[in-house]
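The following features are taken from Swiss-Prot:
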DOMAIN    162-201  domain 'Pentapeptide repeat 1'
DOMAIN    202-241  domain 'Pentapeptide repeat 2'
DOMAIN    247-286  domain 'Pentapeptide repeat 3'
DOMAIN    287-326  domain 'Pentapeptide repeat 4'
MUTAGEN   T340 to A  No effect
MUTAGEN   L341 to A  Prevents the peripheral accumulation of GFP-PipB2 and LAMP-1. Slightly affects its LE/Lys redistribution
MUTAGEN   F342 to A  Partial reduction in the peripheral accumulation of GFP-PipB2 and LAMP-1
MUTAGEN   N343 to A  Increases LAMP-1 redistribution. No effect on peripheral accumulation of GFP-PipB2
MUTAGEN   E344 to A  Decreases LAMP-1 redistribution. No effect on peripheral accumulation of GFP-PipB2
MUTAGEN   F345 to A  Prevents LE/Lys redistribution. Does not affect the peripheral accumulation of GFP-PipB2
MUTAGEN   Y346 to A  No effect
Amino acid sequence: MERSLDSLAGMAKSAFGAGTSAAMRQATSPKTILEYIINFFTCGGIRRRNETQYQELIETMAETLKSTMPDRGAPLPENIILDDMDGCRVEFNLPGENNEAGQVIVRVSKGDHSETREIPLASFEKICRALLFRCEFSLPQDSVILTAQGGMNLKGAVLTGANLTSENLCDADLSGANLEGAVLFMADCEGANFKGANLSGTSLGDSNFKNACLEDSIMCGATLDHANLTGANLQHASLLGCSMIECNCSGANMDHTNLSGATLIRADMSGATLQGATIMAAIMEGAVLTRANLRKASFISTNLDGADLAEANLNNTCFKDCTLTDLRTEDATMSTSTQTLFNEFYSENI
């Protein structure tokens, strides 16, 4: 019995103290020699049983929080009780009048027997908020609650049209997620993973995507005005028809990105890399591309009036039917073909 209580207490600590994939694997692995033997001869039966119990613990916690809190932003209750978890009572006692330890105390009891553990309050609250986020947006609970970096695990989530204004999505995993038409105005997505996500038509104005991964993402028609994309990875992203007015893309990796039809007026793309990028019928008036790597990029029918390409790498860059009035190219590196084009057609603007 005590070993069962110990196991459940360990699961509770792993689920609500860490919530990561590694924590889940550790909590559901066989613990004793006998369990290892049984697990082997049942082709993982012990692990499957433990994983089922782990998932039930998470789902019960989510439902309990949802039923006891008026909304996701409300303070957590000082005492959270989960009854009948495999015949046991699981109680979470938060710091307060009855708990001066500063940690969340987990008590698992059955009859006269009990086991206790302690969980850092900050981790516990972050995990509870992640469970409530999933409840609010009708997402099924996942046994992996957080990423290794401490962000929410929302991999493959369907959040079409969701209102995520000012949401904290730092270090979250939204790879493969569908956020078409969602509103992420002023959202903090620093370090988040949006690889392969659908962000078509999303409102991302004034949002923070610093060092975020947007590789292979679809962002057609999205609004990114005044967004912070410094150091972000946008390789192979589709930004067709995006509005990126005064967007900060300095140092971003935009290799092979498609920016056709995008509006990049006064966008800061200094130090960005756009090798092999396709930029057709875009508006880039006053854009800053100093020190940018534009090798083999293709500019077709694009308005670059007043753009700054000083010190940029323009080797084998294609400029066709573009507006290049008042263009700055001081100390830019150019291939012979690019230099010839400028000399022949736009010498008055160099």
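Placed from the backbone N, Cα and C atoms, the Cβ positions cover glycine too.
Counting same-chain residues at least six beyond the ends of the domain 'Pentapeptide repeat 2' (202-241), those with a Cβ under 8 angstroms from any Cβ of the stretch are 175, 179-196, 247-262. For the domain 'Pentapeptide repeat 2' (202-241), the number of residues in each DSSP class (helix H, G, I; strand E, B; coil) is 0 helix, 8 strand, 32 coil.
Beyond the ends of the domain 'Pentapeptide repeat 3' (247-286), by six or more residues, the same chain brings 224-241, 292-307 to within a C-beta distance below 8 angstroms of the stretch. Here the mutagenesis positions are F342, N343, and the one ringed by the most other CB atoms within 10 angstroms is F342. N343 (mutagenesis position) carries a helical DSSP state (H, G or I). For the domain 'Pentapeptide repeat 1' (162-201), residue counts in helix, strand and coil come to 0 helix, 8 strand, 32 coil, using DSSP.
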